[in-house]
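Record note (Swiss-Prot), mutagenesis Cys40 to Ser: Mutant mice show hypopigmentation of the coat and have the retinal pigmented epithelium significantly less pigmented than wild-type retinas. The unchanged residue is displayed. Mutagenesis annotation in Swiss-Prot: Cys61 to Trp, described as Mutant mice show hypopigmentation of the coat and have the retinal pigmented epithelium significantly less pigmented than wild-type retinas; the structure shown retains the original residue. Annotation comment: Swiss-Prot describes His189, His211, His220 as Zn(2+) A binding site. The natural variant Arg194 to Gln is recorded by Swiss-Prot, whose note states: In slaty; decreased DOPAchrome tautomerase activity. Feature annotation from Swiss-Prot assigns Zn(2+) B binding site to His369, His373, His396; the stated evidence is similarity to another entry. Variant annotation in Swiss-Prot: Gly486 to Arg, described as In slaty-lt; the structure shown retains the original residue.
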Amino acid sequence: MGLVGWGLLLGCLGCGILLRARAQFPRVCMTLDGVLNKECCPPLGPEATNICGFLEGRGQCAEVQTDTRPWSGPYILRNQDDREQWPRKFFNRTCKCTGNFAGYNCGGCKFGWTGPDCNRKKPAILRRNIHSLTAQEREQFLGALDLAKKSIHPDYVITTQHWLGLLGPNGTQPQIANCSVYDFFVWLHYYSVRDTLLGPGRPYKAIDFSHQGPAFVTWHRYHLLWLERELQRLTGNESFALPYWNFATGKNECDVCTDELLGAARQDDPTLISRNSRFSTWEIVCDSLDDYNRRVTLCNGTYEGLLRRNKVGRNNEKLPTLKNVQDCLSLQKFDSPPFFQNSTFSFRNALEGFDKADGTLDSQVMNLHNLAHSFLNGTNALPHSAANDPVFVVLHSFTDAIFDEWLKRNNPSTDAWPQELAPIGHNRMYNMVPFFPPVTNEELFLTAEQLGYNYAVDLSEEEAPVWSTTLSVVIGILGAFVLLLGLLAFLQYRRLRKGYAPLMETGLSSKRYTEEA
């Protein structure tokens, strides 16, 4: 069997229903004792007493802090979902790292920092338009995605049951599974949007921790940063950066859906990916939401069929335009009450695509991010499965670029983000679900540069060409001249009807020239 064949085999095994102890929780913490004690504070290195790197001054084991402020929105239950007060249903003590140290055992650095002591600012990586990549850069990106699909995550596992069933039927076996790096990226997104499980066939659907609220921008930002760092590790290239797809073309075509990039449509079945693309063999995970709800279980990483896109019968739908992006960026308010999908004149809601790009609400309209997903259709059209499609990565990279442009233009204070009464998961200090160790929305409400990356993109107003400006001026002058001629003709007509009257009386008069004669 060749190298690729072994890679595919490992990829298939990587997300099976394997009850084995980075992704949702560190593998080292998902033991019977770890789950029962609700503590995830592993040692750093071989010294067992070096808990959270404490002996090196990197961190210590501490009580998890969660947001206790009230939320609003359609989720009205309490203590029914294991994502409430994340992650305390699973762990109430974790490593709290000091300074720029980060990670489940404080063994890494925060985004944007490097060095043994994490005290050296890392040169910012540059996210560029995917169409501007060289052939070598393009191959590195596509190859890294494929490698991530086939590589079991070395540190993290996923849970295959909700919190009440986490230890299995006999209460002694943690219900977990190994998963590939990319499939875990998919699983994170699924877990953030999945329904609350109340019983067989009784899902509570009014909940979403990564959409329909302020956390939409920060959640997806962290999601991409997580994947970018994993791809850097897989490729051994610390300067590796995710590209973006500028979907604001206003066209009726997906210009990244080619065999040179993320896969064209298959000729004999246009809902599938062309056999000339490496993505034609990608199988998807976490797609059978109704089945999970019926069985009161979670996505366990089993493959559920091939990746699909579906443009059939959608020939009149067009992608957003640059004007839509510019209108969205002109909105100065980050978000507005009720901080939900019906917020108006909210930059976040316009970017997410529930508002028109200018911030007005129209329930019949999809725009920007939502429109791009709808345009691709297929696997990409549903939140729980969308991240299976690699187009998701470059689509959200551009969405993040728009968010970053807004941050740079407006320089908002943290007070721009609601402390309370946003939907569950969307308050400023809520720990984003299901990232671990815990990270709040506020921690990602920063410019990209502060997090170690930048975008090579120009989202400013396009300057009109000289001939266009000149033509506009000439048309304006001609229009004013025609209007003046019409006004003079009207005045002459009235004067002839009333008879001659002097323009100015010789006597004093209180009548003003704006009044009727």
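A Cβ is built for glycine as well, from the same backbone N, Cα and C atoms used for every other residue.
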Looking only at Cβ atoms, how many others are within 10 Å of the one on His189 (Zn(2+) A binding site)?
25
Anything within 10 Å of His396 (Zn(2+) B binding site)? Look among the recorded positions Cys40, Cys61, His220, comparing CA atoms, and list what you find.
His220
Across all chains shown, how many C-beta atoms besides its own are within 10 angstroms of the C-beta of Cys40 (mutagenesis position)?
26
Shell of the Zn(2+) B site beyond His369, His373, His396, same chain only (C-beta within 8 angstroms of their C-beta centre):
His220, Gly353, Leu368, Asn370, Ala372, Ala386, Phe392, Leu395, Thr399
In sequence order, which residues at least six apart in the same chain have a CB under 8 Å from the CB of His220 (Zn(2+) A binding site)?
Ser210, His396, Thr399, Asp400
Quick check: of the recorded positions listed here (Cys61, His211, His369), which one has the Cα closest to that of Arg194 (variant position)?
His211
